[in-house]
Amino acid sequence: MAGAENWPGQQLELDEDEASCCRWGAQHAGARELAALYSPGKRLQEWCSVILCFSLIAHNLVHLLLLARWEDTPLVILGVVAGALIADFLSGLVHWGADTWGSVELPIVGKAFIRPFREHHIDPTAITRHDFIETNGDNCLVTLLPLLNMAYKFRTHSPEALEQLYPWECFVFCLIIFGTFTNQIHKWSHTYFGLPRWVTLLQDWHVILPRKHHRIHHVSPHETYFCITTGWLNYPLEKIGFWRRLEDLIQGLTGEKPRADDMKWAQKIK
């Protein structure tokens, strides 16, 4: 089994009694409670999502390969790069939203989708103990609709129409692939031993999120470097204060404090 790092980021500013009781990692009271909320129903949803998603990926990939033409190569390369960039931004937007707003107590989305983000900040190594289904189930669910739409086009459009759409569909497919594997890439960024050589090379070349790069996010209060697909956009977004400005705007409009629920779980001691 691949090894993982064992660091929590900087300690939160708790009073002395709380700090003495609080333990980071799997033994943290909040981490144990959040892990216990992972239900059989959630597991079933993940299994169904993964099976459907990868079936559609295989179907669509075969059709894209059959339609491939050399003259489309420049546009396909451009689409691959654009897909990776947009997937990185979307990963940051979702990550920032789930980290910063909402609550585990929210109906439906709380336990199903926000819970893993709260657990991850308390126990960053938990993701390395998740199997392929738990790691990728939610992302597979999100990409089902665009995959179904693409499959529908391949089944209903004429070959001539598909040739015209080919560069666009390659862009969409690349965006879907990066989106589907974002949490797997995220898991690899927390795994420090036993990764396949090809994964570490992609990390070293910064094709996917590097391990050291992602550690910046895991410094409490987890308010920066949210993009977790390639990580390409983290520095420029931080440089212009994108997330901070967005948080200030939302707080000004709603009065809600960023990361209030995240901090509540981090401070839980029993």
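The backbone N, Cα and C atoms fix where each Cβ goes, glycine too.
Noted in Swiss-Prot for the protein shown:
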type	residues	note
MUTAGEN	H95 to A	Loss of plasmanylethanolamine desaturase activity
MUTAGEN	H120 to A	Loss of plasmanylethanolamine desaturase activity
MUTAGEN	H121 to A	Loss of plasmanylethanolamine desaturase activity
MUTAGEN	H206 to A	No effect on plasmanylethanolamine desaturase activity
MUTAGEN	H213 to A	No effect on plasmanylethanolamine desaturase activity
MUTAGEN	H222 to A	No effect on desaturase plasmanylethanolamine activity
Are any of H95, H206, H213, H222 (the mutagenesis positions) within 10 Å of H121 (mutagenesis position) when you go C-alpha to C-alpha, and if so which?
-> H222
Cβ neighbour count (10 Å, all chains) around H95 (mutagenesis position) is 23
Around the Cβ of H120 (mutagenesis position), how many other Cβ atoms lie within 10 Å? Please give the count over every shown protein chain.
-> 22
For the mutagenesis positions H121, H206, H213, H222, which one has the sparsest Cβ surroundings, going by other Cβ atoms within 10 Å?
-> H206
Measuring Cα to Cα, how many angstrom lie between H95 (mutagenesis position) and H120 (mutagenesis position)?
-> 11
Find the one among the mutagenesis positions H120, H206, H213 whose C-alpha lies closest to that of H222 (mutagenesis position).
-> H120
How many whole Å apart are the CA atoms of H120 (mutagenesis position) and H213 (mutagenesis position)?
-> 17
